[in-house]
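Taken straight from Swiss-Prot:
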MUTAGEN   Lys22 to Arg  Results in a significant loss of nuclease activity
MUTAGEN   Pro24 to Ala  No effect on nuclease activity
MUTAGEN   Asn54 to Ala  No effect on nuclease activity
MUTAGEN   Lys57 to Ala  No effect on nuclease activity; when associated with A-68 and A-93
MUTAGEN   Lys76 to Ala  No effect on nuclease activity; when associated with A-32; A-41; A-99 and A-100
MUTAGEN   Arg89 to Ala  No effect on nuclease activity
MUTAGEN   Lys93 to Ala  No effect on nuclease activity; when associated with A-57 and A-68
MUTAGEN   Lys99 to Ala  No effect on nuclease activity; when associated with A-32; A-41; A-76 and A-100
MUTAGEN   Lys100 to Ala  No effect on nuclease activity; when associated with A-32; A-41; A-76 and A-99
Amino acid sequence: MASTEEVSQERSENSIQVSMTKKPTFYARIGKRMFTGNEEKNPFDEVIITGLGNATKIAIGAASIMEKEDIGQIVKVQTAYFSSDRINRRIPKITIVLKKHPDFVAN
């Protein structure tokens, strides 16, 4: 289910890039809002959560919370290495794709 490859820095509107500064619940709430939408933004049917290095566990935690609360379903997990120009090494990256759970109702 997972693959390893070199990745670029492209990011789409339905993407959440997590960091170590916030907890997984914070990013799970953002994902829920992306599925719900608001006056300024239309809802998405798919959300992509990515994490680099030590933030991979935060990305996994956020996706797990969303799946446990029937907000989204994990449809794809991809691992890769991110090459940084600043440091001369490759950094592990995880990308988790969730689609809106069929039972999810925006409140």
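Cβ atoms here come from the backbone N, Cα and C positions, even for glycine.
Just the original residues are modelled here, none of the noted substitutions.
DSSP assigns Lys99 (mutagenesis position) to a strand. A 10 Å radius around the C-alpha of Asn54 (mutagenesis position) takes in these mutagenesis positions out of Lys22, Pro24, Lys76, Arg89, Lys93, Lys99, in sequence order: Lys93. Comparing C-alpha positions, Lys93 (mutagenesis position) sits nearest to Lys57 among the mutagenesis positions Lys22, Pro24, Lys57, Lys76, Lys100. Note on proximity: of the mutagenesis positions Lys22, Lys76, Arg89, the one nearest Lys99 (mutagenesis position) is Lys76, by Cα distance. Within 10 Å of Lys57 (mutagenesis position), judged by CA to CA distance, lies none of the mutagenesis positions Lys22, Arg89, Lys100.
When the mutagenesis positions Lys76, Lys93 are compared by the number of other CB atoms within 10 angstroms of each CB, Lys76 has the fewest. Over all protein chains present, the Cβ of Lys100 (mutagenesis position) has 21 other Cβ atoms lying within 10 Å. When the CA atoms are compared, no mutagenesis positions among the candidates Lys76, Arg89, Lys100 lie within 10 A of Lys22 (mutagenesis position). Cβ packing within 10 Å was compared across the mutagenesis positions Lys22, Lys57, Arg89, Lys99, and the lowest neighbour count falls to Arg89. Ranked by CA distance from Lys100 (mutagenesis position), the mutagenesis positions Pro24, Lys76, Arg89 have Lys76 at the top as the closest.
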